[in-house]
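K.L.:
Quick paste from Swiss-Prot:
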type: BINDING; residues: K26, 72-73, 99-100, K103, H105, 124-132; note: 5-phospho-alpha-D-ribose 1-diphosphate binding site
type: BINDING; residues: F34, F35, T128, R156; note: orotate binding site
type: MUTAGEN; residues: K19 to Q; note: No loss of activity
type: MUTAGEN; residues: K26 to A or Q; note: Reduced activity
type: MUTAGEN; residues: K73 to A or Q; note: Significant loss of activity
type: MUTAGEN; residues: K100 to A; note: Reduced activity
type: MUTAGEN; residues: K103 to A or Q; note: Drastically reduced activity
type: MUTAGEN; residues: D124 to N; note: Loss of activity
type: MUTAGEN; residues: D125 to N; note: Loss of activity
Amino acid sequence: MKPYQRQFIEFALNKQVLKFGEFTLKSGRKSPYFFNAGLFNTGRDLALLGRFYAEALVDSGIEFDLLFGPAYKGIPIATTTAVALAEHHDKDLPYCFNRKEAKDHGEGGSLVGSALQGRVMLVDDVITAGTAIRESMEIIQAHGATLAGVLISLDRQERGRGEISAIQEVERDYGCKVISIITLKDLIAYLEEKPDMAEHLAAVRAYREEFGV
């Protein structure tokens with residue numbers, strides 16, 4: 001685990017974005033942890049979040065021309081990541097996002113920001129069923145652009161309804177790499193360093209045994 005990944009876990013714990021306990025997911029599964037990126041909800045949170053996304057992007061080595069944030073949750077992520085890339089990595093890249101409802105006045109259309117073209121890096125909070133990615137792919141392909149990759153904050157590394165994860169489905173269906181700031185494996189490595197969190201470690205390991213990919 002790299003220093004920025006450890007720092008991200010601590011940031012998420014401090015903001016109660018990441019919690020350990022017993023939670024029922026939308027799928028009905030009982031999970032020993034819960035991640036709610038919506039609680040990154042202040043200016044400082046967003047500034048820090050952008051730095052972690054930018055760090056993971058640079059670390060990945062994936063070449064891309066533009067950041068795309070799917071509405072709605074991807075919009076502030078794309079914006080803050082673009083700022084962080086410019087401020088901390090000297091990479092001044094364009095970004096854009098979609099509207100859920102196309103405008104019929106003013107500049108019109110369903111996109112805001114830069115023209116959607118070239119190699120697109122899609123940024124979002126998490127991938128649950130992959131629905132937002134599929135909707136975004138329709139937009140990207142309609143503009144003649146290509147998907148360079150997808151970056152999310154957390155990869156839960158767990159099976160969907162079948163034998164593979166929603167993330168593996170996206171990688172298979174679109175031939176792109178999905179990267180994340182942290183994975184379930186990183187969470188377990190972090191818990192292993194914290195004796196006072198041993199009860200959570202056992203529960204998370206058991207969950208991975210049952211649902212992991």
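Here the Cβ of each residue, glycine as well, is placed from N, Cα and C on the backbone.
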K.L.:
How long is the line from the C-alpha of K26 (mutagenesis position) to the C-alpha of I127 (5-phospho-alpha-D-ribose 1-diphosphate binding site), rounded to the nearest angstrom?
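P.N.:
Answer for this pair: 13 Å between alpha carbons.
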K.L.:
Across all the protein chains here, work out how many other Cβ atoms are within 10 Å of the Cβ of R156 (orotate binding site).
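P.N.:
For R156 (orotate binding site), the 10 Å Cβ neighbour count is 25.
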K.L.:
Pop the Cα-Cα gap between K100 (mutagenesis position) and D125 (mutagenesis position) into the table, whole Å please.
P.N.:
17
K.L.:
Checking your reading of the structure: which of the recorded positions K19, K73, K100, D124, I127, T131 lie inside a 10 Å Cα sphere centred on R156 (orotate binding site)?
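P.N.:
The recorded positions passing the 10 Å Cα test are I127.
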K.L.:
Looking only at F34, F35, the binding-site residues on record, which one has the least crowded Cβ, with the fewest other Cβ atoms within 10 Å?
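P.N.:
Among the binding-site residues F34, F35, the sparsest Cβ neighbourhood within 10 Å belongs to F34.
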K.L.:
Nearest of the mutagenesis positions to T128 (orotate binding site) by CA-CA distance, picking from K19, K73, K100?
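P.N.:
Of the mutagenesis positions K19, K73, K100, K73 has its Cα closest to that of T128 (orotate binding site).
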K.L.:
By CA-CA distance, flag whichever of F34, I127, T131 among the binding-site residues is nearest to K100 (mutagenesis position).
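P.N.:
So, spelling it out, the nearest of the binding-site residues is T131.
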